[in-house]
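Trainee: In case it helps, Swiss-Prot gives these features for our protein:
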| type | residues | note |
| --- | --- | --- |
| DOMAIN | 87-307 | domain 'Glutamine amidotransferase type-2' |
| ACT_SITE | C87 | active site, nucleophile |
| MUTAGEN | H187 to T | In cia1-2; small plants with white leaves showing an irregular mosaic of green sectors |
| MUTAGEN | R264 to K | Strong resistance to the bleaching herbicides DAS073 and DAS734 |
| MUTAGEN | P265 to S | Low resistance to the bleaching herbicides DAS073 and DAS734; when associated with F-494 |
| BINDING | C323, C469, C520, C523 | [4Fe-4S] cluster binding site |
| MUTAGEN | G371 to S | Low resistance to the bleaching herbicides DAS073 and DAS734 |
| MUTAGEN | P476 to S | Resistance to the bleaching herbicides DAS073 and DAS734 |
| MUTAGEN | Y494 to F | Low resistance to the bleaching herbicides DAS073 and DAS734; when associated with S-265 |
Amino acid sequence: MAATSSISSSLSLNAKPNKLSNNNNNNKPHRFLRNPFLNPSSSSFSPLPASISSSSSSPSFPLRVSNPLTLLAADNDDYDEKPREECGVVGIYGDSEASRLCYLALHALQHRGQEGAGIVTVSKDKVLQTITGVGLVSEVFSESKLDQLPGDIAIGHVRYSTAGSSMLKNVQPFVAGYRFGSVGVAHNGNLVNYTKLRADLEENGSIFNTSSDTEVVLHLIAISKARPFFMRIVDACEKLQGAYSMVFVTEDKLVAVRDPHGFRPLVMGRRSNGAVVFASETCALDLIEATYEREVYPGEVLVVDKDGVKCQCLMPHPEPKQCIFEHIYFSLPNSIVFGRSVYESRHVFGEILATESPVDCDVVIAVPDSGVVAALGYAAKAGVAFQQGLIRSHYVGRTFIEPSQKIRDFGVKLKLSPVRGVLEGKRVVVVDDSIVRGTTSSKIVRLLREAGAKEVHMRIASPPIIASCYYGVDTPSSNELISNRMSVDEIRDYIGCDSLAFLSFETLKKHLGEDSRSFCYACFTGDYPVKPTEDKVKRGGDFIDDGLVGGIHNIEGGWVR
């Protein structure tokens with residue numbers, strides 16, 4: 001996938017609107033002035049006519065551009081089968097190589113977002129500079145681009161967009177310049193009260209140029225009267241409901257915020273030179289040689305500046321509800337998430353499956369890569385050899401273009417190749433982390449049988465998923481989830497395996513012990529800790545840039561033009 005550098009995700013608050021750049025391939029970062037033009041406060045302006053929001057040089061929003069890239073993965077069930085974590089965030093304070101360390105840390109979080117990346121830094125003259133682009137981290141950034149991001153403070157973001165829409169989207173971090181200072185933000189999560197907040201803001205004069213829930217935060221900061229400046233961030237976050245682990249950068253501070261329920265992970269570490277690092281997972285700390293110190297606690301705001309690290313607390317303080325799927329699927333096995341080893345959790349899930357749902361078999365295999373550790377646990381407990389029966393191609397991304405309906409079934413074969421020598425004539429247990437729609441599972445069973453497997457027994461290292469997620473995970477609507485429509489026996493018949501078993505929900509909670517009350521199980525139970533009162537904010541359509549890049553849009557006292 002070719003990377004497309006972009007500055008169009010950035011929001012500037014200069015009084016005079018900037019025109020859309022005519023050079024979409026400009027590699028220079030956009031610089032946000034420390035002291036932008038004086039502009040009126042949020043209470044001193046009257047609504048602008050609708051016609052002012054667009055001009056001959058600046059298209060109206062939202063854009064609707066016919067883009068051939070909408071064909072990419074649009075109907076690819078093979079890549080829709082898993083729930084998708086949509087973001088990973090990084091923040092670094094106090095290291096002269098902040099942008100390069102951020103780049104490396106984003107590499108470690110690449111599994112959390114593979115379709116876009118961005119970095120914002122603060123230069124010595126207090127200027128916020130940003131480079132964002134479409135593609136993998138290595139495709140977006142080069143040595144020359146990192147040279148354009150000097151400074152000892154940085155935040156970064158990797159993003160997964162939803163399949164079925166253009167993949168040329170603006171990516172975070174977002175940056176906004178206010179008359180009282182500039183701020184950048186990178187967000188992992190999803191706000192369940194986004195629609196209401198946006199409606200209230202628009203009613204009072206704010207104009208949005210994206211449908212991203214993250215933009216709401218920038219508008220709330222714009223209208224906040226809290227002092228000092230970083231307290232505007234705290235004030236804005238206290239109005240949010242749902243999941244958010246965010247890192248903010250101002251002209252002299254790094255701020256990390258985690259929602260009061262702690263849905264999404266956020267950890268803190270420190271490098272040997274004293275630099276403070278925040279990241280979605282500890283694997284990012286490991287890569288840049290930062291020592292893990294602790295989690296950012298649910299409801300905590302950590303402010304880092306030249307005087308050290310200060311703590312604030314958001315109100316109220318509900319019981320934590322951390323996403324259990326971080327341990328089942330999203331996080332890397334070498335990460336410590338919510339104080340627990342992801343590897344150990346998955347290994348135990350496999351052991352539980354072997355104990356509760358045994359079957360006579362000759363070999364245990366995994367659906368790579370997410371099912372490997374659970375399969376190792378199953379094999380160890382069952383006393384059966386684990387072998388690599390499916391080989392995953394790492395060169396087929398989610399951008400695979402399918403020319404016609406007739407060859408759609410080749411999608412799984414491109415991604416997974418069976419090893420006939422392992423499978424032929426064998427009774428096979430295949431372990432996967434989850435079943436969402438069931439489409440990929442049925443194709444995997446068929447692949448194994450075509451390779452000569454005598455029997456195919458599927459073991460799923462999570463309970464059945466019956467409800468959609470509203471807290472930052474891209475899952476289908478509940479009526480698309482196969483476990484919400486079929487019994488286990490019906491699913492077994494649908495995917496064509498000889499037997500099927502899921503991890504028991506009660507046993508999962510028992511394994512978590514005293515911590516079981518601290519996890520969110522909404523996808524397994526339909527019991528939502530924060531009640532969703534509106535439709536999901538679908539990330540696939542949350543940005544206005546369906547194919548055009550290079551736009552710089554302005555906010556004036558809360559208005560976005």
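Glycine too: its Cβ is placed from the backbone N, Cα and C atoms.
No noted substitution is present; original residues retained.
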Trainee: Would you list, in sequence order, the recorded positions among C87, H187, G371, P476, Y494 whose CA lies within 10 Å of the CA of C323 ([4Fe-4S] cluster binding site)?
Mentor: none
Trainee: What is the set of residues, excluding C323, C469, C520, C523, whose C-beta falls within 8 angstroms of the centroid of the C-beta atoms at the [4Fe-4S] cluster site?
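Mentor: My list of surrounding residues reads F263, I324, F325, Y471, V473, Y521, A522.
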Trainee: For G371 (mutagenesis position) and C523 ([4Fe-4S] cluster binding site), what Cα-Cα distance in Å is obtained after rounding to a whole number?
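Mentor: Rounded to the nearest whole number, the Cα-Cα distance is 19 Å.
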Trainee: Going by C-alpha positions, which of the recorded positions (C87, C520, C523) is nearest Y494 (mutagenesis position)?
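Mentor: The smallest Cα gap between Y494 (mutagenesis position) and any of the recorded positions is with C523.
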Trainee: For C520 ([4Fe-4S] cluster binding site), identify the closest of the mutagenesis positions H187, P265, P476, judging by Cα separation.
Mentor: P265
Trainee: Going by Cα-Cα distance, which of the recorded positions (C87, H187, R264, P265) sits nearest to C523 ([4Fe-4S] cluster binding site)?
Mentor: R264
Trainee: Name the residue among the recorded positions C87, C323, C469, C523 whose Cβ has the smallest number of other Cβ atoms within 10 Å.
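Mentor: Among the recorded positions C87, C323, C469, C523, the sparsest Cβ neighbourhood within 10 Å belongs to C469.
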Trainee: DSSP on H187 (mutagenesis position), three-state: which is it?
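Mentor: Going by the DSSP assignment, H187 (mutagenesis position) falls within a strand, counted as strand.
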Trainee: Pop the mean pLDDT for the domain 'Glutamine amidotransferase type-2' (87-307) in here, whole number is fine.
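Mentor: Average per-residue pLDDT within the domain 'Glutamine amidotransferase type-2' (87-307): 93.
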Trainee: Using DSSP and three states only, what is G371 (mutagenesis position)?
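Mentor: DSSP call for G371 (mutagenesis position): coil, neither helix nor strand.
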Trainee: In angstrom units, rounded to an integer, how far apart are the Cα atoms of C87 (active site, nucleophile) and R264 (mutagenesis position)?
Mentor: 10
Trainee: Please name which of the mutagenesis positions listed here, H187, R264, P265, is nearest in space to P476 (mutagenesis position), Cα against Cα.
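Mentor: Going through H187, R264, P265 one by one, the Cα closest to that of P476 (mutagenesis position) is R264.
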Trainee: With C469 ([4Fe-4S] cluster binding site) as the reference Cα, tell me which of the mutagenesis positions H187, R264, P265 is the closest one.
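Mentor: For C469 ([4Fe-4S] cluster binding site), the closest Cα among H187, R264, P265 is found at R264.
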Trainee: Sort out the sequence-distant neighbours of R264 (mutagenesis position) for me: same chain, 6+ apart, CB within less than 8 Å of its CB, listed by position.
Mentor: N188, G189, A243, Y244, S245, R258, S280, C323, E326, Y471, G472
Trainee: What are the sequence-distant neighbours of P265 (mutagenesis position), meaning same chain, six or more residues apart, C-beta distance under 8 angstroms?
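Mentor: Listed in sequence order, they are S245, S280, E281, E295, Q322, C323, E326, S331, V337, F338.
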Trainee: Among the mutagenesis positions listed here, G371, P476, which has the most company in the form of other Cβ atoms within 10 Å of its Cβ?
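Mentor: Buried the deepest by this measure is G371.
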